[in-house]
Structure formats: structure tokens, C-alpha cells
Amino acid sequence: MDTSTNLDIGAQLIVEECPSTYSLTGMPDIKIEHPLDPNSEEGSAQGVAMGMKFILPNRFDMNVCSRFVKSLNEEDSKNIQDQVNSDLEVASVLFKAECNIHTSPSPGIQVRHVYTPSTTKHFSPIKQSTTLTNKHRGNEVSTTPLLANSLSVHQLAAQGEMLYLATRIEQENVINHTDEEGFTPLMWAAAHGQIAVVEFLLQNGADPQLLGKGRESALSLACSKGYTDIVKMLLDCGVDVNEYDWNGGTPLLYAVHGNHVKCVKMLLESGADPTIETDSGYNSMDLAVALGYRSVQQVIESHLLKLLQNIKE
């Protein structure tokens, strides 16, 4: 289904999601391809707000975390779900007694129950599911085989499987192990909003400075989804707030694109440069105006005014 709207300035700002195409008014000669989520504030638990392109005539394309996002969007975390039985139930893992670490819900797995990042209960999407039957009639209790050993350390991090992740890291020392795209367990956890996993990995030696093959960072991935708690943890570790990857974006540009106001403010207060431009020549303010994100625009304007006042003083 395609929808188009003529622009007042003779150009189009096109937002594409899967086969759907939307047309919005915006800046001249800009084409943006990305999953449409204009009302997002804190990052969706089910989607990935990345994968955008800024296209201008005779300009370089900007693909935000393209390879990683493509694998997540097209396969819908296929690498994780292919190894999980469709009948598995979400259950609790009493891991607090051993590690005193809380897990958060896993957006990368589809189960019968819907959870959000705000859920605080312990869980394990791959824990054995138990079917209770009437023993008086001769029926026995049936269980589903446990598949944790078949999951990679990256999949465990993305799902928030704290118990199995901690055991795997202790046994194999793979806390900074990279996948085929150069992504670490920390990057996967940051991209999926797994706050407790990110905290656990950082406390146990995960390197937040490591980059993917396209120079993607854990901070950029977290900013693209608006996970403010994770963004704060990474900033507290001293990561480069202005890390510019080969896809043409910085953490601030990703946060602006996702309309994540709190992340934008946090990044600016931590020294993010609002004047850095994409490969297409647009800075964070240009992008906020083009996408119609007024709240983000106001945050950037307020920050720029403070900078000007400090210069005058």
C-alpha cells in the first residue's frame, strides 16, 4: 500500500516501512527510508527504529546501522526464534539469589504473553514450559526440552537470559566476543533494551568502546531506540558521544531520527555536537525540522541558546 503527498516546496520526504510508503512534507530533495514511528519517546519494545537513508543528488547515502538493522527487521530475530519452540512459555528465573541482578523483558522473542521494558519481573523465554494434566486419569506432567545451550552468547544477551549468559561467559570468556558483523553481546543487549544485561556486562569487563565493522557502537544502537537508562550507563563509562560511523550518523542523529527527546537532551548535556552533519549535509536541527519533531527541535534550540549565552559571558 503506497500513499503520497505533494510537498509545498516541490520535493518529497519519503518514509518507507517494509512494502509501505508514506510521504511527508519536509526539506527539499531529501529521501528518508526508515521504520515510521513518529510518536516514539522511549523506544518500542517490538521494533527497531533504525535503517534510514538520507539521499540527495550527487551525495553519499546514509544507512543507519544498516547491516545490523536489516538482519533484525527482515528476519525478526530469526536467529533467536528458529531455536525456540513455539510452545515455550515465559516463566520466572530466580537468579536474584545467585547474582542479585534483575533481568528485563526480551523484545526479540515472540511468546504468548506481551511484556514491555518497564516490566520488572524475572523471566526466561526459553525456560522449560510445564503442562499440568490430571494425574488421577493416568496423565503425566510433560515438559519442553531446554534449548539454552543452542543459543549464542549474543542471542542470550539480546533475550536477557542472565543465568545462562553469566554461565556462558564464566565458562568460555566470551564477554567481548564479536559476531560476523563485529557486534558484541553488549551491543546486542543495548539494541534490545536489556538494561540489566548491559549493567551486568559492563560490571564484568565488557568494553563499551568496541565498534562494529561499520563503526556502529552500543551507544548509537541504544540511542536509536531511545533506551535512556542504557544511554546513561554508557555515557558514564566515558564512551565517545560524537562517534561517527561509516553509515553517516552519530548517537545524536540517531536519537533525533527516533524522536527520543530525553536521549537528545542527555546527549547534548554530555557534549554531543549538534552541528555534525550526515553524509547528505544535514545536522540534527535540520533532521528534526524535516521530520516535524517539534519537541526535539525545541531541546536543540534551547541547547544552542545556552551555548551562545556562555560565549557572550
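Yeah, the Cβs are placed from backbone N, Cα and C, and that goes for glycine too.
Taken verbatim from Swiss-Prot:
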type    : residues  : note
MUTAGEN : K31 to R  : No effect on interaction with CCDC8
MUTAGEN : W188 to A : Loss of interaction with CCDC8. Decreased affinity for HDAC4
MUTAGEN : Y254 to A : Decreased affinity for HDAC4
With the fewest other Cβ atoms within 10 Å, the residue among the mutagenesis positions W188, Y254 is W188
At the level of the C-alpha atoms, what whole-angstrom distance separates W188 (mutagenesis position) and Y254 (mutagenesis position)?
-> 17
How would DSSP class W188 (mutagenesis position) in three states?
-> helix
